Structures are given as C-alpha cells and as structure tokens.
Amino acid sequence: MKFVKNDQTAVFALGGLGEIGKNTYAVQFQDEIVLIDAGIKFPEDELLGIDYVIPDYTYLVKNEDKIKGLFITHGHEDHIGGIPYLLRQVNIPVYGGKLAIGLLRNKLEEHGLLRQTKLNIIGEDDIVKFRKTAVSFFRTTHSIPDSYGIVVKTPPGNIVHTGDFKFDFTPVGEPANLTKMAEIGKEGVLCLLSDSTNSENPEFTMSERRVGESIHDIFRKVDGRIIFATFASNIHRLQQVIEAAVQNGRKVAVFGRSMESAIEIGQTLGYINCPKNTFIEHNEINRMPANKVTILCTGSQGEPMAALSRIANGTHRQISINPGDTVVFSSSPIPGNTISVSRTINQLYRAGAEVIHGPLNDIHTSGHGGQEEQKLMLRLIKPKFFMPIHGEYRMQKMHVKLATDCGIPEENCFIMDNGEVLALKGDEASVAGKIPSGSVYIDGSGIGDIGNIVLRDRRILSEEGLVIVVVSIDMDDFKISAGPDLISRGFVYMRESGDLINDAQELISNHLQKVMERKTTQWSEIKNEITDTLAPFLYEKTKRRPMILPIIMEV
C-alpha cells in the first residue's frame, strides 16, 4: 500500500459501507493485515437470478502473505457468508466465538474446505498477538450469542470495531461488557468503526426479553396449531419459542435445513436447552391435536423455496394450512424483501390462517442499537477519529451527527466508500488512496462469471421477451433457401400476431436479399443486419424491445 506511510495504520472496507451486507473490514500496519468479517449481501430485485453478492477480494489475494488472520464478530450471514469464497482464494487462519465457529464449520464442510482451514475459538479474555499488532475482544449484545467487538492494537494507536451491537439491559443471554468498553476507552482509541444500521431510530431498541414475553402471551392465547417463522441464526429467539412451547404442553417440529442446523449447533453448544422429548418428527404433526403442535420454520423473509413460502402457496409436501392455524412472523423484512414477505402473508390469510406480524405485536426486535445506544458506545470508547460502518449512506450520515453531538469534531469523522483507505497516526487522519473493490455475483456454483452484460440480457428477457430468427442460406449461390422463420418467447402470442410476424418475415427476407447481393460471407455481419433491421420495426409496432437472436444455417 504505497500511499500509506510506514508509521501509519490503514483502515479500509471491501464491503459494508453505503450498504447493508457483505461486511468485510481490514486494519493494516506495514506488512500485517487483520481482517474483520467476510460476509455476503442478499441481491436486490434487479440482480435477476443472482443468489448472493460478495466483495472483490483482489487486494486480499495479492497480499495473502500479510494477512495474519480473519476475526469474526458474530455468526450472521452478512458477516460469515463470504468466508468459503474467500478461503478458496487465500489460506488464512480464522478466529471467532464458539457459536460463530460452529456455524462456520458446517458451512466450510458443505464447501469442502473444512480440512484445510485452521479454526480458532476465542473468548472475551483472549489476546491474539502478532509481531507488530495484537487483537483482543469485548462482549457485546446482538440477536445472536457469542457476539464480540474487536480491538486491533497497532503502534500508532488502537482501532476498535464494534461489530453489530445493541445495549440490552435485560438480555436473554450474557449482557454486554460495559466495564471493559470503558477500560478500552480509558486506554485510548485512535479510531472507532461502529455499527450504523439503526442510527435513524431515536430510541433504545426494545429488549429481547420483551419479545419473549410476547411469545409466551401468544402461546397462552392460541388454541390451534402455531407456525412460527424467524431467522434460523436468532438462537435466543429459538430458545424462547421452545420454552413457550414446552410450558404450554406443545411439541416442536422443525422445518428448514438452516433451522435444523442452527438448533443442532445451539444444543451442542448449550445455547438451546429443552426436555429430550420436545422435538417430534415431521410425520407426527398431523397425528397430534392442533393445540399440542408448534412448527418452527424458515421463510420469515418470504424466500421462495423456504418452508413457510411453500406452506403459504400450498406446495409443501407435509404441511397445509388448516382452520385455526396461527402463523407468527418474528422478524422484520430485510430491505428488498418487503414485497415477497407481503405476498407470503397474503397467501397465508387466503389459505385461512391467522397471521401475527408487524411492530404492534412486540414479536420482533432489532439486534442493532438505536441512537441512544450508539451515543453510549461513542461515550464509552471515546475515539479520536470516527468511521461509521455497516449501513447505507444516510445511516452513516446520521451516525456522524450523533458523534459530533458526543464531542467528536466533524473533521475527525470519515464517511468512507468501499475501497477507500483511511490512514491514521497520532492527531492526523486522511483518506490516502483507494484499493480495488466492487461486487462479485454468485449464481449457483458460478462465482464472478455473471457480469453487467449478462444481467442486462436477463433484464431484457424478463421485461421484453425473446424473438428468434431462423434462416437457411445457400452460400454457394448467395440465396435464401428457407425462412426466415420467427419464434417468439415472452414477446407476443404467435397465433394472435400473424400480421406482425408475416410483416417482420417479409422485411427480413427483402433486406437479406440485398445483403446476399453484396456476397457477404461473414456470419456476424449477417446477424447484425437482421438485428438492426428487425429491432426498430418491432419497436415501431409494439413499443417493446425484445432480445433478438438470429440463427443462420448454411446449406
């Protein structure tokens, strides 16, 4: 990193700035890089067919020998989902809490990377030392156990990364360690990187304990079957649902691979506790009274292939909605998922279920702190410089305002873009330069093989349709021997558009005869002539621009 001086610490992100997801941050001092998280981002609607988005790891691959380790703040997908794709390109040790490592272990096994990866479980009191830098941890509260903030000690000063956090004073699990945070602040912090997700919420975030009370209220009041959907990674929420089921004499059936895996890991690590006979097999749910059954499932985000979506649209093999069923959405829609969640809720209502959802029911709370919690973090850590992370630009902007309210000068606050490098030393900080960054699209097993041109083609196909032009040409005599024939898919209904098709065929035929008179032998030129002739004609007649695919056969 030539633009950073030898006595400066560099801080940068490959993902997570100006967006929700693909959180990947790094602290570099000279030849030592400490990597923090490697997450995925869920695609927005215009990314047709894309499964996930990860950062461009080019800089990390080129500097693999400098990476001392990857440190995980917690086990959510937007923080660990990219790790298998990163580890295909670099061989580095991974450090994290026992739950995060447990979730990651399953993920690496699926990708065939478990044997080659060195996994290290850390606790709050551990310190990982390298030649020039060291990494320590402090316990935070989030919507998943084993969440940590990270302190990277470098010669110019300490860099603190909060991870995702809230201050819950009646938590289900262990409370955040405010004492240690205050000690870190007292020792001195050069720069704070802090979670900006809920910076537009002026209040404290509701306690997870209050959600638990609402869950118990639902279980006491509902007589029929309860179908409960939430994030599989929200272990505390799963424990509270299971407790409510047990206390009300219900058995629990689990649907969804990620949910089954999370419960298995939670039980193994002691985060989920229940009597041995609590869980039942899938084939038992229809043999038991409705008021004795709870179904715990995935699909709270309206994912098309998740259990709840298939229940809602009637395609699930083992569960169909019965009169008296109550479906609980214990989540809020991730940006981009609002339409699919609404669709699922409507389908459930149409099928005859009662649906409990939304903020009025206190059945979900965020794992991210609001403004008062963000200000508390700022006052505990007391950084010299501040860099808001993990949020869209407006969230980062609001977080800077909170920082200035807490006494940090505005010129000491930096709203960064992915790839920009913040160079820090003593009383000085500046954006020193930029490294390669961007997005890599994952589609099935393909990684990075989907570019903007492919996405553009998918958009055209989805919105405008496809017209295939098939023509046979005798290249000896330069004459059309058959065709042109037109095939439409998603553009017009052929039987009802005979005049349009006939006119288009005649247009292409007349133009190709002129092309043949020039004795053209280049396939690409002939195809371009067909496209350039047909496209304006179709737009004039239909005001649509379908994708045109010429197929030329030589006779």
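Note that Cβ sites are derived from N, Cα and C of the backbone, with glycine treated the same way.
The active site, proton donor annotation in Swiss-Prot covers D195, and the record cites a curator's inference as its basis. Its Cβ placed at the centre, D195 (active site, proton donor) has 30 other Cβ atoms within 10 Å. A strand conformation is recorded for D195 (active site, proton donor) in the three-state DSSP classification.
Secondary structure at H74 (Zn(2+) 1 binding site), taken from DSSP and collapsed to helix, strand or coil, is coil. Taken from Swiss-Prot, the feature Zn(2+) 1 binding site covers H74, H76, H142, D164.
Per Swiss-Prot, the feature Zn(2+) 2 binding site maps to D78, H79, D164, H390. Close to H79 (Zn(2+) 2 binding site) in the fold, though at least 6 residues off in sequence, lie N23, D37, A38, G39, I72, T73, G163, D164, each with a CB less than 8 Å from its CB.
The substrate binding site annotation in Swiss-Prot covers H364, T365, S366, G367, H368. In sequence order, V211, T230, F329, S330, S331, S332 are the residues near H364 (substrate binding site), counting only same-chain partners six or more apart with C-beta under 8 A.
Among the mutagenesis results in Swiss-Prot, D45 to A has the note: Slight decrease in endonuclease and 10-fold decrease in 5'-exonuclease activity; when associated with A-337. The residue drawn here is the original one.
Among the mutagenesis experiments that Swiss-Prot reports, H76 to A is described with the note: Loss of endo- and 5'-exonuclease activity. Within its own chain, H76 (mutagenesis position) has G39, S143, I144, D164, S233 as residues 6 or more apart in sequence whose C-beta sits under 8 angstroms from its own.
Record note (Swiss-Prot), mutagenesis N337 to A: Slight decrease in endonuclease and 10-fold decrease in 5'-exonuclease activity; when associated with A-45. The unchanged residue is displayed. Sequence-distant neighbours of N337 (mutagenesis position) (same chain, 6+ apart, CB under 8 A from its CB) are F42, Q301, G302.
A mutagenesis experiment is reported in Swiss-Prot for this position, S366 to L, and the note states: 30% endonuclease and 10% 5'-exonuclease activity. Secondary structure at S366 (mutagenesis position), as computed by DSSP, is coil. Taking a C-beta cut-off of under 8 angstroms and a sequence separation of 6 or more, S366 (mutagenesis position) has the following same-chain neighbours: S143, K166, T197, N198, N201, T205, M206, S332.
Here the Cα atom of H390 (Zn(2+) 2 binding site) is found 14 Å from that of H74 (Zn(2+) 1 binding site). Annotated pair H142 (Zn(2+) 1 binding site) and G367 (substrate binding site), C-alpha to C-alpha distance, rounded: 5 Å. Inclusion criterion for the recorded positions D195, T365, G367, H368: a C-alpha placed within 10 angstroms of the C-alpha of H74 (Zn(2+) 1 binding site); this criterion is met by none of them.
Cβ neighbours within 10 Å of G367 (substrate binding site), excluding its own Cβ and spanning all shown chains: 25. Comparing D195 (active site, proton donor) with D78 (Zn(2+) 2 binding site), their Cα atoms are 13 Å apart once rounded.
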